[in-house]
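Per Swiss-Prot, these features apply:
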| type | residues | note |
| --- | --- | --- |
| MUTAGEN | L156 to C | Almost complete loss of activity |
| MUTAGEN | S158 to C | Almost complete loss of activity |
| MUTAGEN | V160 to C | Reduces activity |
| MUTAGEN | P167 to C or G | Almost complete loss of activity. Reduces membrane localization |
| MUTAGEN | D226 to N | Does not affect membrane localization. Decreases sodium:proton antiporter activity. Reduces Vmax and Km for Na(+) and a slightly reduced Vmax and Km for Li(+). Decreases sodium:proton antiporter activity; when associated with Q-217. Reduces Vmax for Na(+) and Li(+); when associated with Q-217 |
| MUTAGEN | D238 to A | Does not affect sodium:proton antiporter activity |
| MUTAGEN | D267 to N | Abolishes sodium:proton antiporter activity |
| MUTAGEN | F526 to Q | Reduces interaction with CHP1 and the exchange activity; when associated with Q-527 |
| MUTAGEN | L527 to Q | Reduces interaction with CHP1 and the exchange activity; when associated with Q-526 |
| MUTAGEN | L531 to Q | Reduces interaction with CHP1 and the exchange activity; when associated with Q-530 |
| MUTAGEN | H578 to A | Decreases sodium:proton antiporter activity by 50%; when associated with A-577 |
| MUTAGEN | T779 to D | Does not affect plasma membrane localization |
Amino acid sequence: MVLRSGICGLSPHRIFPSLLVVVALVGLLPVLRSHGLQLSPTASTIRSSEPPRERSIGDVTTAPPEVTPESRPVNHSVTDHGMKPRKAFPVLGIDYTHVRTPFEISLWILLACLMKIGFHVIPTISSIVPESCLLIVVGLLVGGLIKGVGETPPFLQSDVFFLFLLPPIILDAGYFLPLRQFTENLGTILIFAVVGTLWNAFFLGGLMYAVCLVGGEQINNIGLLDNLLFGSIISAVDPVAVLAVFEEIHINELLHILVFGESLLNDAVTVVLYHLFEEFANYEHVGIVDIFLGFLSFFVVALGGVLVGVVYGVIAAFTSRFTSHIRVIEPLFVFLYSYMAYLSAELFHLSGIMALIASGVVMRPYVEANISHKSHTTIKYFLKMWSSVSETLIFIFLGVSTVAGSHHWNWTFVISTLLFCLIARVLGVLGLTWFINKFRIVKLTPKDQFIIAYGGLRGAIAFSLGYLLDKKHFPMCDLFLTAIITVIFFTVFVQGMTIRPLVDLLAVKKKQETKRSINEEIHTQFLDHLLTGIEDICGHYGHHHWKDKLNRFNKKYVKKCLIAGERSKEPQLIAFYHKMEMKQAIELVESGGMGKIPSAVSTVSMQNIHPKSLPSERILPALSKDKEEEIRKILRNNLQKTRQRLRSYNRHTLVADPYEEAWNQMLLRRQKARQLEQKINNYLTVPAHKLDSPTMSRARIGSDPLAYEPKEDLPVITIDPASPQSPESVDLVNEELKGKVLGLSRDPAKVAEEDEDDDGGIMMRSKETSSPGTDDVFTPAPSDSPSSQRIQRCLSDPGPHPEPGEGEPFFPKGQ
């Protein structure tokens with residue numbers, strides 16, 4: 001009841017974050033009495049400089065202290081006769097110095113995690129204010145509290161930031177980088193990252209040098225190289241800040257990859273410019289050779305970092321081939337090789353960020369094909385957790401370091417820096433987008449340009465680079481650091497808090513949270529192959545052509561070396577299908593929909609009953625050459641012959657439409673069949689004279705109807721109405737009987753004469769030639785009997801039109 005009603009009328013949702021903050025601050029009490037994260041001397045130094053201390057219970061791994069007569073414990077319960085006094089056995093001891101550093105680090109991480117939980121418990125705050133802003137505020141409060149009790153707050157050391165906090169964030173971004181969107185927009189990203197960063201650095205440095213000349217006595221002594229160095233530090237977009245803000249607003253994939261890709265790839269430009277101007281500041285005179293070497297160092301730093309990352313990525317992929325028997329250590333290789341790539345690049349002053357991105361992109365497809373799904377899940381969640389904790393610590397220590405650092409405020413310099421940063425960003429984006437849209441198919445709209453310009457956030461990288469400046473060579477480094485912190489706070493707080501309402505106000509397209517299906521993958525690969533073929537036909541080799549070449553090389557050579565077993569020969573579509581099936585199975589398990597699947601106990605029992613045997617590969621029987629040739633011959637003779645296909649496109653060898661050609665062939669076959677059927681019918685009927693068309697027959701009958709009028713009654717042909725065109729429906733028996741009945745009513749002599757004629761059969765007479773200009777007309781002979789005349793008339797005129805007195809015309813079957 002107390003939990004439901006709350007305490008003093010307050011809901012538990014409001015009490016819980018407050019309790020988290022109180023617990024975190026109470027846990028930081030030992031830190032308030034210490035010197036923050038400043039590493040203390042080693043244990044051996046502490047023990048040698050301090051007086052001998054009491055050995056605690058937990059101190060079991062260190063060597064025992066030297067025992068001296070003065071340090072031996074005294075036992076007051078023993079008499080002085082023959083025995084020395086000693087102290088009582090210590091039951092409990094406190095030794096904070098021994099666990100100081102790991103204890104404080106754990107407390108800071110615990111504070112960061114509790115703050116993240118507290119922010120997401122209160123949805124009203126997290127929906128308005130970005131998480132990075134809240135973490136900076138927490139850092140400011142903790143730093144002010146530490147300073148308020150008279151202690152020195154911990155400061156974010158540059159080595160700690162670059163060697164321990166930044167690599168997890170970059171590795172997480174590089175390993176799970178959306179490679180398709182990144183490669184399709186690589187040209188645009190490189191222009192923004194290289195040309196845009198150079199423009200911001202030189203534009204801001206030149207204008208700040210002009211401000212220093214007219215700004216007053218405090219900033220008159222800042223030279224051109226110092227301002228250019230300051231411009232190179234403050235001009236780069238920070239990937240940590242961009243990730244923290246853009247992940248919350250769920251912007252569409254195009255804008256996200258453009259801004260985030262720029263923040264990743266501008267590291268090479270920032271590193272080169274920083275070291276270049278730092279070295280030039282110590283020179284009395286800078287020549288053309290120095291400028292050329294500085295320009296050359298950009299390619300060395302960028303390409304060298306990529307090369308280092310590729311080498312370590314290939315080594316990691318090759319190592320994962322042999323981890324099938326030791327699945328536990330599979331995720332460790334990914335972390336170690338990636339971190340070694342970063343450290344190796346930093347060792348030679350190359351771009352460590354480029355090395356991390358290259359190693360993650362190269363190793364991922366081959367490592368995922370070799371490792372188990374559990375290892376893949378471990379890598380995914382560990383990287384997400386590690387990067388999230390590092391990002392939280394960076395923003396907290398950014399606030400703490402703001403309180404702890406020494407600052408030098410100058411209104412003219414700070415306000416001019418903030419104003420010129422915004423102007424340089426807007427002008428750079430507008431100018432570069434105008435040039436880029438000339439070559440892009442999908443143009444960047446004014447809304448997209450506004451989001452790209454507004455999303456240029458600065459963060460802890462600029463702060464750490466500013467902190468690295470040596471005060472001996474750069475006396476105004478405190479002023480630089482103050483201006484950098486001001487720009488960071490403005491971009492994170494003002495731009496970070498207002499970018500979400502602006503995205504909603506401008507109705508910018510957001511990211512669609514849809515699951516990728518196998519149908520989408522099939523259509524994507526189909527379109528890729530189609531565009532590759534179109535590029536080959538047109539003779540224009542774009543990125544689809546080179547992507548297809550790279551995929552063929554990867555499938556033919558690289559996969560065989562870096563992927564173990566039969567997975568190297570598995571098509572990409574089948575691999576994607578297996579991946580989708582595994583993902584759906586995991587989602588089914590997590591959702592609790594496993595009612596119909598056997599439990600773990602039944603599965604284990606079935607495995608015990610039926611022991612697992614090694615999978616045996618199906619071996620097809622080998623065919624002899626004679627048998628194979630016989631099969632080919634049978635197929636060639638019985639299968640339909642396929643049409644010949646042209647191997648290449650040529651305007652002189654265009655083929656007809658296959659559908660039109662097939663239709664024409666079908667019409668020709670039908671016409672030939674009709675002609676053959678007509679020939680067969682004509683052969684069977686054997687007409688006595690030339691056949692007339694129905695039109696000529698009607699005209700002839702109409703001109704002389706008496707010549708064709710029957711002089712006696714004709715026999716009636718009975719036709720089955722169910723099948724009027726069937727010759728089987730004619731009743732020849734009834735027809736003969738009807739003829740005999742009709743003959744009884746006439747003269748017996750005539751009937752006998754007709755019977756004799758009928759017995760004589762039908763005589764085929766040759767037709768006399770008619771005179772020119774007259775038609776061939778059938779004229780019955782006077783000596784012919786009526787039945788003979790009827791049969792001859794039917795044979796000579798098989799037309800469809802009936803004679804007078806007849807019923808429906810008779811059509812033979814098939815006509």
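Placement of Cβ uses the backbone N, Cα and C atoms for every residue, glycine included.
Keep in mind that this structure shows the original residues, not the substituted ones.
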| query | Restricting the comparison to the mutagenesis positions D226, F526, L531, which residue's C-alpha is spatially nearest the C-alpha of D267 (mutagenesis position)? | reply | D226
| Which one of these mutagenesis positions has the most other Cβ atoms within 10 Å of its own Cβ: L156, V160? | L156
| said: Rounded to a whole angstrom, what is the C-alpha distance between S158 (mutagenesis position) and P167 (mutagenesis position)? | reply: 13
| Rounded Cα separation (Å) that holds between D226 (mutagenesis position) and L156 (mutagenesis position) | 23
| field | Cα separation, L531 (mutagenesis position) to L156 (mutagenesis position) (Å, whole number) | value | 51
| C-alpha of P167 (mutagenesis position) to C-alpha of L527 (mutagenesis position): distance in Å? | 37
